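Taken from Swiss-Prot, the feature ATP binding site applies to Asn505, Gly506, Ile507, Ile508, Lys509, Trp510, Pro545, His546, Ser547, Gly548, Lys549, Thr550, Ala551, Leu552, supported by similarity to another entry. Under the heading Mg(2+) binding site, Swiss-Prot lists Thr550, citing similarity to another entry as support. Here Swiss-Prot notes a mutagenesis experiment, Ser569 to Ala, with the remark: Abolishes phosphorylation by CDK16. What Swiss-Prot says about the mutagenesis result for Ser569 to Glu is this: Interferes with oligomerization.
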Amino acid sequence: MAGRTMQAARCPTDELSLSNCAVVNEKDFQSGQHVMVRTSPNHKYIFTLRTHPSVVPGCIAFSLPQRKWAGLSIGQDIEVALYSFDKAKQCIGTMTIEIDFLQKKNIDSNPYDTDKMAAEFIQQFNNQAFSVGQQLVFSFNDKLFGLLVKDIEAMDPSILKGEPASGKRQKIEVGLVVGNSQVAFEKAENSSLNLIGKAKTKENRQSIINPDWNFEKMGIGGLDKEFSDIFRRAFASRVFPPEIVEQMGCKHVKGILLYGPPGCGKTLLARQIGKMLNAREPKVVNGPEILNKYVGESEANIRKLFADAEEEQRRLGANSGLHIIIFDEIDAICKQRGSMAGSTGVHDTVVNQLLSKIDGVEQLNNILVIGMTNRPDLIDEALLRPGRLEVKMEIGLPDEKGRLQILHIHTARMRGHQLLSADVDIKELAVETKNFSGAELEGLVRAAQSTAMNRHIKASTKVEVDMEKAESLQVTRGDFLASLENDIKPAFGTNQEDYASYIMNGIIKWGDPVTRVLDDGELLVQQTKNSDRTPLVSVLLEGPPHSGKTALAAKIAEESNFPFIKICSPDKMIGFSETAKCQAMKKIFDDAYKSQLSCVVVDDIERLLDYVPIGPRFSNLVLQALLVLLKKAPPQGRKLLIIGTTSRKDVLQEMEMLNAFSTTIHVPNIATGEQLLEALELLGNFKDKERTTIAQQVKGKKVWIGIKKLLMLIEMSLQMDPEYRVRKFLALMREEGASPLDFD
């Protein structure tokens with residue numbers, strides 16, 4: 001049918017303006033027909049028609065969105081012709097529609113189910129014409145939405161013929177909505193509309209992970225496992241498209257607690273997590289900064305941290321970006337409630353405020369709180385439950401592989417500029433630096449650099465750099481080894497000075513009893529290293545005073561080559577209260593649990609217990625603490641050897657402490673003249689002739705003297721003139737009650 005000229009008019013009713021139809025008088029066209037409206041030779045628009053008596057014959061009425069789309073003005077003359085669809089090619093298979101609230105004042109954050117929307121759309125607009133770029137108004141759940149047709153695909157012609165689908169889909173500009181057309185809704189850019197359900201397009205999401213990051217660039221070494229665990233627990237759900245997460249009913253992890261010894265990379269890891277993510281810059285807060293002298297200000301500071309996240313969630317709902325808040329030293333503000341002295345309860349209300357913000361009545365799903373501490377025991381337990389800081393990750397001392405990575409990172413610049421000597425073997429350094437934290441390894445590299453630089457400084461009246469030699473500056477293996485020996489000692493390692501004083505005179509193997517003690521000690525060391533069934537091995541060396549128990553314990557510890565050796569000795573706790581003693585002992589054991597292999601020597605147990613026979617008196621608090629620590633197994637994957645020493649086995653028996661040790665080894669005194677002569681020969685203080693004289697007096701006789709006391713007597717007698725030495729030594733032996741020696 002040839003076209004006719006008609007005049008554009010305003011849509012007569014609001015109801016008709018929601019129908020997406022052009023409205024005519026029934027004298028002109030019939031309801032349900034389709035027309036092509038031509039506004040110029042190159043601009044054609046297809047509309048479906050409805051009739052209404054209030055429209056003047058010769059006029060065609062359009063709604064405001066239709067007039068906008070077709071560029072029509074009221075009263076404009078346009079050419080209108082009937083249009084018929086080719087059902088084989090122009091039935092809509094799928095149509096993508098951009099959706100947003102029609103009026104900004106009606107915005108809300110309620111979720112809208114796209115499946116229900118699609119069903120309503122097909123019902124309202126069945127058998128209607130749609131074109132790419134068309135604008136229309138859609139009413140759903142008493143809300144008005146503005147729609148824009150983005151893309152149309154024709155239905156597979158095979159389906160229309162009742163045959164199996166051929167999989168061919170063709171893009172078309174104009175199509176007809178039929179009962180089995182599919183509609184996919186796409187949220188308009190910057191819209192706060194919250195769409196749920198399957199009938200929505202997959203949004204072009206920016207990955208939250210930065211594409212160009214790697215561990216070495218981040219300066220993190222030795223934390224691969226920890227990082228992958230954090231990623232699995234905290235970020236895996238955020239990488240997936242929101243619609244899949246929504247279908248699973250999955251909630252994102254909101255909090256991570258990183259804990260472990262100082263200098264192992266907690267702060268570094270948290271800082272780099274922020275860089276790894278394509279999120280906004282994280283807010284980094286030092287725990288004590290939150291506190292304020294004014295009432296209520298501390299709580300307000302917590303609220304300010306979460307204000308941006310709350311505002312964005314209110315505006316964008318599920319599509320809000322990720323907000324990261326990092327609390328360094330979180331134990332400063334999140335101590336156990338009720339543990340702080342004073343009547344103000346400021347700390348308690350700060351904890352309460354933080355608890356309610358992370359997971360309170362109004363839940364935020366767009367935050368990630370990272371807390372760091374080396375005292376996780378101080379933190380309120382309500383903060384550690386799932387839904388709050390639920391991922392608890394220990395950032396412990398790096399193993400050999402981790403130390404290798406860390407040293408690689410800290411020497412990378414030197415290697416790049418050829419300042420690292422060829423004789424430096426990073427693998428060797430990684431083996432030698434047992435129980436070094438990341439910060440201590442960085443300190444080692446710094447110390448080696450300063451040693452190398454020091455070689456090129458002229459030692460004169462002025463401090464000058466020898467520029468000729470400075471050009472050839474190289475950090476050598478010797479620099480690293482010197483720094484390892486003199487400058488950097490690991491906090492959780494073995495300080496040789498601790499036990500060197502106990503074995504400064506060496507171990508005098510005066511007989512089988514000493515050899516047996518050392519052999520048994522070696523067996524226990526091997527058991528600790530190799531046995532999976534006994535991660536905790538404890539041994540008590542008991543014997544009379546001055547028999548060398550502490551020296552033997554220190555020797556067994558030294559020979560073990562464990563990376564962590566500590567001596568818990570009463571001489572370091574002089575004047576301590578009972579509570580302070582318990583805390584000092586607990587700290588030594590807690591530090592030991594952080595190392596893969598540890599040895600703790602508990603020296604002179606009866607002195608630790610404040611035992612005196614008069615009364616008798618002892619500290620029950622220290623006794624109970626020690627009993628618990630002796631029996632407590634180390635964490636999984638860690639092994640601990642405890643060596644105790646005592647001169648009062650009978651007292652420990654009464655206190656029921658002997659049962660706390662796996663085994664007991666007796667360390668005897670020198671008991672025979674032959675053993676005494678063997679000890680004198682090994683010490684080498686007396687000449688052969690002098691020893692022969694002593695032998696005549698002691699051979700075949702019983703003696704009873706500790707090796708420590710023997711050393712003291714020998715040193716005293718050596719202060720005499722040579723001819724009186726032997727006489728003095730034998731006299732001292734007799735005075736000590738070592739034996740009833742008869743001599744002239």
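We count from 1, first residue shown onward.
Keep in mind that glycine also has a Cβ here, set from the backbone N, Cα and C atoms.
Original residues only: the substitutions mentioned are not part of this model.
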Could you tell me which of these binding-site residues, Ile507, Ala551, has the greatest number of Cβ atoms within 10 Å of its own Cβ?
Ala551
Cα-Cα distance, maximum over Asn505, Gly506, Ile507, Ile508, Lys509, Trp510, Pro545, His546, Ser547, Gly548, Lys549, Thr550, Ala551, Leu552, record's ATP binders, Å:
18
Measure from the Cβ of Ser569 (mutagenesis position) and count the other Cβ atoms within 10 Å, all protein chains considered.
18
Measuring Cα to Cα, how far is Lys509 (ATP binding site) from Thr550 (Mg(2+) binding site) in Å?
15
What's the number of neighbouring CB atoms sitting within 10 A of the CB on Lys509 (ATP binding site)?
14
Please compare the binding-site residues Asn505, Ser547, Thr550 by how many other CB atoms fall within 10 Å of each one's CB, and tell me which has the fewest.
Asn505
Cβ atoms near Pro545 (ATP binding site) (within 10 Å, other residues, all chains):
12
Do you know offhand how many angstrom separate Thr550 (Mg(2+) binding site) and Ile507 (ATP binding site) by C-alpha?
11
DSSP-derived class (H/G/I helix, E/B strand, else coil) of Lys549 (ATP binding site):
helix
For Lys549 (ATP binding site), which residues in the same chain are close in space, meaning a Cβ under 8 Å from its Cβ, but six or more apart along the sequence?
Leu541, Glu542, Gly543, Thr645, Thr646, Ser647, Val667
